[in-house]
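For reference, Swiss-Prot has these:
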{"type": "MUTAGEN", "residues": "Gly78 to Glu", "note": "In tt11-2; no accumulation of anthocyanin"}
{"type": "MUTAGEN", "residues": "Lys128 to Ala", "note": "Retains two-third of the original activity"}
{"type": "MUTAGEN", "residues": "Asn131 to Ala or Asp", "note": "Retains two-third of the original activity"}
{"type": "MUTAGEN", "residues": "Tyr142 to His", "note": "Retains two-third of the original activity"}
{"type": "BINDING", "residues": "Tyr142, Lys213, Thr233, Glu306, Lys341", "note": "substrate binding site"}
{"type": "DOMAIN", "residues": "208-307", "note": "domain 'Fe2OG dioxygenase'"}
{"type": "BINDING", "residues": "Asn215, Tyr216, Tyr217, Arg298, Ile299, Ser300", "note": "2-oxoglutarate binding site"}
{"type": "MUTAGEN", "residues": "Cys220 to Tyr", "note": "In tt17; no accumulation of anthocyanin"}
{"type": "MUTAGEN", "residues": "Gly228 to Asp", "note": "In tds4-1; no accumulation of anthocyanin"}
{"type": "MUTAGEN", "residues": "Glu230 to Gln", "note": "Retains one half of the original activity"}
{"type": "BINDING", "residues": "His232, Asp234, His288", "note": "Fe cation binding site"}
Amino acid sequence: MVAVERVESLAKSGIISIPKEYIRPKEELESINDVFLEEKKEDGPQVPTIDLKNIESDDEKIRENCIEELKKASLDWGVMHLINHGIPADLMERVKKAGEEFFSLSVEEKEKYANDQATGKIQGYGSKLANNASGQLEWEDYFFHLAYPEEKRDLSIWPKTPSDYIEATSEYAKCLRLLATKVFKALSVGLGLEPDRLEKEVGGLEELLLQMKINYYPKCPQPELALGVEAHTDVSALTFILHNMVPGLQLFYEGKWVTAKCVPDSIVMHIGDTLEILSNGKYKSILHRGLVNKEKVRISWAVFCEPPKDKIVLKPLPEMVSVESPAKFPPRTFAQHIEHKLFGKEQEELVSEKND
């Protein structure tokens, strides 16, 4: 196994300038600004906040209003802050505390959980290799593992320290799975489909996978030159994200980068490519990226809700296709879609393909 330099080790080594592999291309650098100043901006578009309190209300009108708000945000932005989502605040805190404690271990201790991408062992502790669209490195380390369904997990690679990691993360994954069902139902109704339709199309209760990725973005001596994660869209159906209230997430909306605010007790939710394909482009999978900073470590906990890799062919649903709105996406399995994005797919191509 090839030893990989961890970004955390690099950040703690006392360097004042970052290695050239981390410096973004000139055309990107023009749009990278101070994240704390960006977050304070009140003018211009803001990521919507959606209150899910009434998503299952017995009052039909109240329920419909909630579904309509969720639908609008999914058609327009494809990303939102969810509040009153039903996941206990103390459970979210436990998940964050467990992840923070794991990443506070020494790099040597974390290396016991190292993944090995070269051999296909993708679960575990890792750092980005230069196999992304730009061939460059990103300012982050991470921990990745399948979190749900329980029978498909490999607990042997989950952190043993802290002791609450497995219990807190397992409980959180169960709660997110229930939340995903509520969201899928609302988004199905929003498209004029039967409530259980979208969830069935992505594998249903048996096959939908929840993959947990804890992203650790160390302090960066030259944040104006680097990105924590480069611009991409999520391949998932839905992505749910917690963070440690340090700003960094940016969305490419109406031709400009918009910095997401930190909303207490919220969960950020992205619509992923999978739902964009099924809805024939109605629901948006938005291009997004992560900024880094000099002052504070940023940590985010992303859970990707993904269909099985080969069992389902993803294509626009027949109800979403018409003479006026022909299919925008060719049929492909989830595995083929991932491959399609990994190999030579520049963002410009992705965007132009969506607009074709």
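Every residue, even glycine, has its Cβ placed from backbone N, Cα and C.
None of the noted substitutions appears here; every position holds its original residue.
Here Glu230 (mutagenesis position) is positioned 13 angstrom away from Tyr217 (2-oxoglutarate binding site), judged by their C-alpha atoms. Summarising the environment of Thr233 (substrate binding site), the number of other Cβ atoms within 10 Å of its Cβ, over all protein chains shown, is 22. Looking only at the domain 'Fe2OG dioxygenase' (208-307), the predicted model's pLDDT averages out at 98. Across the structure, Thr233 (substrate binding site) and Asn215 (2-oxoglutarate binding site) place their CA atoms 16 angstrom apart.
Taking the mean position of the Cβ atoms of Asn215, Tyr216, Tyr217, Arg298, Ile299, Ser300 as the 2-oxoglutarate site, the remaining residues of that chain whose Cβ falls within 8 Å of it are Glu140, Tyr142, Ile214, Gly228, His243, Asn244, Val246, Gly248, Gly290, Val297. Under the three-state DSSP scheme, Cys220 (mutagenesis position) falls in the coil class. His288 (Fe cation binding site) and Glu230 (mutagenesis position) are 8 Å apart (CA-CA, integer value).
Put simply, Lys341 (substrate binding site) is 19 Å from Gly78 (mutagenesis position) when counted between their Cα atoms. Within 10 Å of His232 (Fe cation binding site), counting C-alpha to C-alpha distances, fall none of the recorded positions Tyr142, Asn215, Tyr216, Cys220, Ser300, Glu306.
A gap of 15 Å separates the Cα atoms of Asp234 (Fe cation binding site) and Gly228 (mutagenesis position). When the CA atoms are compared, no recorded positions among the candidates Lys128, His288, Glu306 lie within 10 A of Tyr216 (2-oxoglutarate binding site).
In this structure, the C-alpha atom of Lys341 (substrate binding site) lies 15 angstrom from that of His288 (Fe cation binding site).
Within the set of binding-site residues Lys213, Arg298, Ser300, Glu306, the entry lying nearest in space to Cys220 (mutagenesis position) is Arg298 (CA atoms). In sequence order, Tyr142 are the recorded positions from Tyr142, His288, Glu306 with a C-alpha within 10 Å of the C-alpha of Ile299 (2-oxoglutarate binding site). Cα of Lys128 (mutagenesis position) to Cα of Tyr142 (mutagenesis position): a distance of 8 Å.
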